Amino acid sequence: TAASSAFFPVPSADTSSRPGKLGNGPSSFSPLKPKSIPNGGLQVKASASAPPKINGSSVGLKSGGLKTHDDAPSAPPPRTFINQLPDWSMLLAAITTAFLAAEKQWMMLDRKPKRLDMLEDPFGLGRVVQDGLVFRQNFSIRSYEIGADRTASIETVMNHLQETALNHVKTAGLSNDGFGRTPEMYKRDLIWVVAKMQVMVNRYPTWGDTVEVNTWVAKSGKNGMRRDWLISDCNTGEILTRASSVWVMMNQKTRKLSKIPDEVRREIEPHFVDSAPVIEDDDRKLPKLDEKSADSIRKGLTPRWNDLDVNQHVNNAKYIGWILESTPPEVLETQELCSLTLEYRRECGRESVLESLTAVDPSGEGYGSQFQHLLRLEDGGEIVKGRTEWRPKNAGINGVVPSEESSPGDYS
């Protein structure tokens, strides 16, 4: 007890105590000494004030005793390196907030898209390559673009060809009205119309595949323009489809063919590529086809409003569907279209009623089938003449498309 009193000094005896009130205990402190009482309990002195003793000698304290915070303000702690540092909890919170914000921003900038076509083309509008002469656009095959055999339909392929052709003109800055006409063509009421189309399919993509379409234009004769396409698999680079077409100009008001004016030629010739066609021109003459020579006829075909394009005539891709209407069902079920040649004779309007005629081509060779087609008006006017070649389904790489590439150089 003597040792403890050295660490807990006691105030002077003149300080009065107020028993029973918290905070104002006795002014002096001494170890409690128990005293026996008759009932066996302990008796404690309430105001013991004896000075503490060490080794039998009394130890005195200064009269000032202990001072409380109410008596005098405490001196500020000395200025050291530690107590001048900022509040670490607040600093840590600020650093954490800044780090999380930076991480979120980085993730937004560095996010990697899942679709391959979005890596180079974030908005799906395509881009030009090889000094602006080749246009490239990627497409993902949707569920509504496949047929009963779970592969893309020929109409889907034709739509991709048309879409890239128009986007090419727009990206090159040659589209005045947003649909393929240059400014000089717009002034002269001229439009492009397709005269001939050849398509060769090596393999049809399936649902979920991503295809890359490359297209470019070249000169064709004195008053024509040739447009070629290559469609490949984005993952493997395999060439899926080759297509080539010839376009001529027509006056939108008179509906007559027109020569290419010099002003228009100066607009488009800088974009021409000096290259051979990706498909060798099929110059075989299409024989005459009528009701007597046809093996199958489908009548009463009429265009719907959705079949018309901005020039108020039937979309080119729609003709493919009408031609297939008269193809024998057993061919559609067991074979797939691998080659297509179409020659466009005249346009088809909204009020037209058409007939689709199909006949087996006797000159066909190979293990597949070949057919001749004619799409005509009820009065006999020819709209489209064509030839199709078919192969057994799932023939794949055994198709008619050659393995060598016929593109204008390295357009990567």
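Glycine is no exception: its Cβ is also placed from the backbone N, Cα and C atoms.
Substituted residues are absent from this model; it holds the original ones throughout.
Under a cutoff of 8 A between CB atoms, and with a sequence separation of 6+ in the same chain, the neighbours of D309 (mutagenesis position) are N315. Annotation of the mutagenesis experiment D309 to A, E or N in Swiss-Prot: Loss of thioesterase activity.
One entry in Swiss-Prot concerns the mutagenesis experiment N311 to A. Its note says: Loss of thioesterase activity. Taken residue by residue with DSSP, N311 (mutagenesis position) is part of neither helix nor strand, so it is coil.
Around the Cβ of N311 (mutagenesis position), 17 further Cβ atoms fall within 10 Å across all displayed protein chains. Taken from Swiss-Prot, the feature active site covers N311 (among others), and the record attributes it to similarity to another entry.
In the shown protein chains, 20 other C-beta atoms lie within 10 A of the C-beta of H313 (mutagenesis position). Under the heading of mutagenesis, Swiss-Prot lists H313 to A and annotates it as follows: Loss of thioesterase activity.
Among the features that Swiss-Prot reports, active site is placed at H313 (among others).
The note that Swiss-Prot attaches to the published mutagenesis C348 to S is: Increases thioesterase activity 2-fold. When other Cβ atoms within 10 Å of the Cβ of C348 (mutagenesis position) are tallied across all protein chains shown, the result is 27. Under the three-state DSSP scheme, C348 (mutagenesis position) falls in the coil class.
Here Swiss-Prot notes a mutagenesis experiment, C348 to A, with the remark: Decreases thioesterase activity 2-fold.
As annotated by Swiss-Prot, active site applies to C348 (among others), with the evidence given as sequence analysis.
Counting only the Cα atoms, the space from C348 (mutagenesis position) to N311 (mutagenesis position) is about 11 angstrom.
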